[in-house]
Amino acid sequence: MGILFTRMFSSVFGNKEARILVLGLDNAGKTTILYRLQMGEVVSTIPTIGFNVETVQYNNIKFQVWDLGGQTSIRPYWRCYFPNTQAVIYVVDSSDTDRIGVAKEEFHAILEEDELKGAVVLIFANKQDLPGALDDAAVTEALELHKIKSRQWAIFKTCAVKGEGLFEGLDWLSNTLKSGSG
């Protein structure tokens, strides 16, 4: 009876839960973004070996956010977390122009995964505060986002340490998930 009431309450008042994966190469800023969204502050981070998972309540959606390590040796295990995922936040270090090609390859490999076919994609072009950072148009071109035809996606310029662009991206994500596109 309690579960039935909770579901009815959620459907009337628009509460929704969503499983979100935060993916990207190592040192892109994934963990900084997770804790900026969850706690509203920058925390000191170390490379993620495995994953961090936190709940972020935003705009009547309870996001269960999984931040997965981005090191080369960990990326093959990302697929273990794909089932039941409604959205992917792909974080790119916009200042790491040497690895933008690798970021593109990993991104397009994710898009090909059957278990993520229905997931919407939010791209954070992170580290906009650093010299030489590519803007969102350049990251769009580098990742070949124009090739994405079969799903909802958006890109936002972000600076995780300053909190810039993160909530604009979360607004887009929550609105997209609420509208049933995700």
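Placement of Cβ uses the backbone N, Cα and C atoms for every residue, glycine included.
Keep in mind it's a predicted model, so treat the numbers as computed, not measured.
What Swiss-Prot notes for the published mutagenesis of G2 to A is this: Loss of Golgi targeting.
Per Swiss-Prot, GTP binding site is recorded for 24-31, 67-71, 126-129. Following the DSSP three-state reduction, the secondary structure of L68 (GTP binding site) is strand. Taking the Cβ of L68 (GTP binding site) as centre and 10 Å as the limit, one finds 21 other Cβ atoms among all the protein chains shown.
Annotation of the mutagenesis experiment T31 to N in Swiss-Prot: GDP-restricted form; no effect on targeting. For T31 (mutagenesis position), the same-chain residues 6+ apart in sequence whose C-beta sits under 8 angstroms from its C-beta are T45, T48, N52, D67. DSSP assigns T31 (mutagenesis position) to a helix.
Long-range Cβ contacts of F51 (mutagenesis position) within its own chain (separation 6+, distance under 8 Å): W66, D67, L68, G69, Y81. For F51 to G, Swiss-Prot lists a mutagenesis experiment annotated as follows: Reduced interaction with GRIP, but no effect on targeting.
Within the same chain, residues at least six positions away from Q71 (mutagenesis position) with a Cβ under 8 Å of its Cβ are D26, P47, I49. The mutagenesis experiment Q71 to L is recorded by Swiss-Prot, whose note states: GTP-restriced form; no effect on targeting.
In the three-state DSSP classification, Y81 (mutagenesis position) falls within a helix. Annotation of the published mutagenesis Y81 to G in Swiss-Prot: Reduced interaction with GRIP, but no effect on targeting; the original residue is retained in the structure shown.
Among the listed recorded positions, namely G24, N27, K30, Y81, the Cβ with the most fellow Cβ atoms inside 10 Å is that of K30.
Summarising the environment of Q128 (GTP binding site), the number of other Cβ atoms within 10 Å of its Cβ, over all protein chains shown, is 21. In this structure, G24 (GTP binding site) belongs to neither helix nor strand by DSSP; it is coil.
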